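*Asks:* After the structure tokens below, expect a handful of questions from me.
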Amino acid sequence: MAARHHAFILAGTGSGCGKTTVTLGLLRLLQKRALRVQPFKVGPDYLDTGWHTAICGVASRNLDSFMLPPPVLNALFCEQMRQADIAVIEGVMGLYDGYGVDPNYCSTAAMAKQLGCPVILLVDGKAVSTSLAATVMGFQHFDPTLNLAGVIVNRVTSDAHYQLLKNAIEHYCSLPVLGYVPPCDGVALPERHLGLITARESLVNQQSWHDFAATLEQTVDVDALLSLSVLSALPAGMWPERPDNTAGAGLTLALADDEAFNFYYPDNIDLLERAGVNIVRFSPLHDRALPDCQMIWLGGGYPELYAADLAANTVMLKHLRAAHQRGVAIYAECGGLMYLGSTLEDSGGEIHQMANIIPGHSKMGKRLTRFGYCEAQAMQPTLLAAPGEIVRGHEFHYSDFIPETPAVMACRKVRDGRVLQEWTGGWQTGNTFASYLHVHFAQRPEMLQHWLAAARRVL
């Protein structure tokens, strides 16, 4: 298989149809066949990629067409495929659900066409028979240019029921039905308000996933799946100018990585390492000292769940404040912003003292405060952007940050050509910048260049 590349996108009819669970089972099943799998996720989600990584031991990558120009995204995809036999790409929401009403903008279908990958549609077979063929036919004819190559039916309780569904779909849609997935309670993924619980928090029962893969081996035609997933060619991609491997020479980045902070795109870490930055991981929860460093990155996560323990580690908070006062270039996203604030009020109303580097108070709410993609334009010099430069990213948080200083970014949400919302966000204090925005550095080479330049000022 090494001479040919294989890839497919597992798409769904909507959220909650079982894409993640079935993706994980297929990853494990393909590994059982001694194939080098590379998992991907369409869109910005961290949780699904974390589960991919935990199940197959290979860092899953995000394919986000809002943040990344097509040539860059394609280049990232091809880079990971160099050492892989097959890419298993989990779609986002329903097959044609994108950012707005255009099914060719930020949707799973658009990604399939951009990468030249066939689509396998996952449909729910519970309590339905021939009507399921009508559902498949609707997806099939909605965009005839899409390579909808096959179907897998989820939640099928018997072979007799499966044969009824298979015959109907193949008769009316002329699409191969590759198999079915029986109910498997042992691999149900735990959830909470932000969606799935992270694989890191959950004690992943590898035996359950091994058993699930063994079940799929009996109910899914893997040979047919592999036959349908052969790529004629990898997509054409091109990198913009990247910092060379001397740009970060001599710089050390302390990367927060524990139960409270662990939302990072592996591509971002790769870019820093390729620039020559030495990355040392540390735990704001458990460690008593910071690594010797010129840069600190506090990513997203769930600091609200560990607020008492974070507040109790006063030695770490003291070291963070000292690093800020020395001018260490500190960057924080979402949960990292909450940690750098003055106080954090958890969902129970208890207030915890945080680092007090970005003056302000974080308060957890019961509903999403902000969700989705946005553009942020720097109104003054920041760690990642010069005045006027635009950064694209996404927000997803139940907390609200009440600042005591003015924001430095003008943010807006534009969908279907209309500005839906405008607000300000992002706070710069000294050489520290924090915001709710999660970003992908590959979108603009200048982002890393700004951060590295700021870090060099403290060498």
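Going from the start of the chain as shown, residues are counted 1 onward.
Backbone N, Cα and C atoms are what each Cβ position is placed from, and that goes for glycine too.
Heads up, this one's the original sequence, none of the swaps are in it.
The active site, nucleophile annotation in Swiss-Prot covers Cys334, and the record cites sequence analysis as its basis. The domain 'GATase cobBQ-type' annotation in Swiss-Prot covers 252-446 and rests on sequence analysis. Under the heading of mutagenesis, Swiss-Prot lists Asp45 to Asn and annotates it as follows: Loss of amidation activity when glutamine is used as substrate, and 750-fold reduction in amidation activity with ammonia as substrate. The annotation that Swiss-Prot gives for the mutagenesis experiment Tyr46 to Ala reads: 26-fold reduction in amidation activity with glutamine as substrate. The affinity for cobyrinate is nearly not affected whereas that for the c-monoamide intermediate decreases by 27-fold. One mutagenesis experiment catalogued in Swiss-Prot, Leu47 to Ala, is accompanied by this note: 10-fold reduction in amidation activity with glutamine as substrate. The affinity for cobyrinate is nearly not affected whereas that for the c-monoamide intermediate decreases by 6-fold. Under its mutagenesis entries, Swiss-Prot includes Asp48 to Asn with the note: 500-fold reduction in amidation activity with either glutamine or ammonia as substrate. Swiss-Prot lists Glu90 to Gln among its mutagenesis entries, and the accompanying note reads: Loss of amidation activity with either glutamine or ammonia as substrate. A mutagenesis experiment is reported in Swiss-Prot for this position, Asp97 to Asn, and the note states: 3-fold reduction in amidation activity with glutamine as substrate.
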*Asks:* Starting from the Cβ of Leu47 (mutagenesis position), draw a 10 Å sphere and report how many other Cβ atoms land inside it.
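*Replies:* Neighbour count, Cβ to Cβ under the 10 Å cut-off: 18.
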*Asks:* Among the mutagenesis positions Asp45, Glu90, point out the residue whose Cβ has the most other Cβ atoms within 10 Å, with all shown protein chains included in the count.
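*Replies:* Per the Cβ count, the most surrounded site is Glu90.
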*Asks:* In whole Å, note down how far the CA of Glu90 (mutagenesis position) lies from the CA of Asp48 (mutagenesis position).
*Replies:* 9
*Asks:* Does DSSP give Tyr46 (mutagenesis position) helix, strand or coil?
*Replies:* coil
*Asks:* If you count, for each of the mutagenesis positions Asp48, Asp97, the other Cβ atoms lying within 10 Å of its Cβ, which residue has the minimum?
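*Replies:* Minimum Cβ neighbour count within 10 Å, taken over the mutagenesis positions Asp48, Asp97, occurs at Asp97.
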*Asks:* Spatially speaking, which of the recorded positions Glu90, Asp97, Cys334 is closest to Leu47 (mutagenesis position)? Use C-alpha to C-alpha, please.
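*Replies:* Closest candidate to Leu47 (mutagenesis position), judged by Cα separation, is Glu90.
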*Asks:* Does DSSP put Glu90 (mutagenesis position) in a helix, in a strand, or in coil?
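*Replies:* Once the DSSP labels are grouped into three classes, Glu90 (mutagenesis position) ends up as strand.
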*Asks:* If you draw a 10 Å sphere around the Cβ of Tyr46 (mutagenesis position), how many other Cβ atoms fall inside it, taking every protein chain shown into account?
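*Replies:* Excluding its own Cβ, Tyr46 (mutagenesis position) sees 22 Cβ atoms within 10 Å.
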*Asks:* Count the other Cβ atoms sitting within 10 Å of the Cβ of the residue listed as 'active site, nucleophile', across every protein chain shown.
*Replies:* 27
*Asks:* Based on Cα distances to Asp45 (mutagenesis position), point out the closest of the recorded positions Glu90, Asp97, Cys334.
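*Replies:* Comparing Cα positions, the closest of these recorded positions turns out to be Glu90.
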*Asks:* Rounded to the nearest angstrom, how far is the Cα of Glu90 (mutagenesis position) from the Cα of Asp97 (mutagenesis position)?
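*Replies:* Given the Cα positions, Asp97 (mutagenesis position) is 14 Å from Glu90 (mutagenesis position).
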*Asks:* Roughly how many Å separate the Cα of Tyr46 (mutagenesis position) from that of Glu90 (mutagenesis position), to the nearest whole number?
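*Replies:* About 12 Å separates the two Cα atoms.
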*Asks:* Within the domain 'GATase cobBQ-type' (252-446) only, compute the mean pLDDT.
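*Replies:* For the domain 'GATase cobBQ-type' (252-446), the model's average pLDDT rounds to 97.
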*Asks:* How big is the Cα-to-Cα gap, in Å, between Cys334 (active site, nucleophile) and Glu90 (mutagenesis position)?
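*Replies:* Between the Cα atoms of Cys334 (active site, nucleophile) and Glu90 (mutagenesis position), the distance comes to 25 Å.
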*Asks:* For Cys334 (active site, nucleophile), which of the three DSSP-derived states applies: helix, strand, or coil?
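*Replies:* Looking at the DSSP assignment, Cys334 (active site, nucleophile) belongs to neither helix nor strand, so coil.
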